[in-house]
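Asks: Below you will find the structure I want to go over with you.
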Amino acid sequence: MAGFLSVVRRVYLTLYNWIVFAGWAQVLYLAITTLKETGYENVYDAIEKPLQLAQTAAVLEILHGLVGLVRSPVSATLPQIGSRLFLTWGILYSFPEVRSHFLVTSLVISWSITEIIRYSFFGFKEALGFAPSWHLWLRYSSFLLLYPTGITSEVGLIYLALPHIKTSEMYSVRMPNILNFSFDFFYATILVLAIYVPGSPHMYRYMLGQRKRALSKSKRE
C-alpha cells in the first residue's frame with residue numbers, strides 16, 4: 001500500500017509541476033511577445049488570465065507542505081506565496097491604474113523565469129528522481145538576480161497603488177456596520193510594505209543558505 005501511495009504522490013507532483021511550468025512559460029512568452037510588439041504598457045492585458053491561474057495554483061503548495069507531500073517548510077512557503085497573491089489580486093487585479101507601468105513587465109519576467117526554472121526542476125526530480133547538474137545550479141542561483149528585481153518591482157507597484165487605494169477605499173470596511181468592525185485596506189497595505197523591510201533580507205539570507213547546502217551536497221555526490 002505504501003508503495004502504491006508513493007507512486008500516486010510522484011505522479012501527482014510530476015503533473016502538478018509540469019502543468020504550472022506550462023502556465024508560467026505561457027506568461028513569459030506572452031510578456032516578451034507583447035513587450036516587443038506593442039510595448040510594456042500592454043503587457044498586463046496580455047498575461048492577466050495566465051498569470052492569475054499560474055500564481056493562484058501555488059496555493060496548493062501550502063497544502064502540499066501541510067499534508068507532508070513535500071518537505072518544504074510552510075513557514076518559508078507561505079510568505080512568498082502570500083505576497084505574490086497580494087500583488088496578483090490585491091494590487092494588479094484591483095487597481096488598473098498601475099497595470100501600464102513598466103514595473104509590471106519587470107515583475108512578470110522576474111516571476112516567470114524563476115518559476116519556469118523551479119517547476120521544471122521539481123518536475124524532473126519527481127519524474128526521474130534527479131535533475132541535471134546545470135538545472136540544479138540554475139534552481140539555486142537564479143534568485144541572486146531575479147529575487148532583487150522581483151522584490152523591487154513588487155514594492156514599487158504597491159507604492160504606486162497607494163494613492164488609488166486611499167481614494168477608492170476599496171476593500172475597506174467603515175463603521176457602523178452589523179459586525180461592529182472596521183478595516184482600512186490603505187493602512188493594511190502600508191503594513192505589508194513595512195513587512196518587506198525586514199522580510200526581504202531575511203528571505204534572501206534563507207535562500208543563500210539553501211543554495212550553499214544544495215550546491216555543497218551536489219559536489220559531495
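In case you wondered, yes, glycine gets a Cβ from its N, Cα and C as well.
Don't look for the substitutions in this one, it keeps the originals.
As annotated by Swiss-Prot, active site applies to Y147, E154. Quoted from Swiss-Prot for the published mutagenesis S72 to F: Loss of proliferation control.
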Asks: With Cβ-Cβ distance below 8 Å and at least 6 positions apart along the chain, what are the contacts of E154 (active site)? List them in sequence order.
Replies: S83, L87, L107, Y196
Asks: Tell me the Cβ contacts of Y147 (active site) under 8 Å, same chain only and six or more apart in sequence, or just say none.
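Replies: Expected: S110, T114, M203, Y204, M207.
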Asks: Would you mind pulling the DSSP three-state label for Y147 (active site)?
Replies: helix
Asks: Among all protein chains shown, how many Cβ atoms are found within 10 Å of the Cβ of S72 (mutagenesis position), not counting that one?
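Replies: Taking every protein chain into account, the count is 13.
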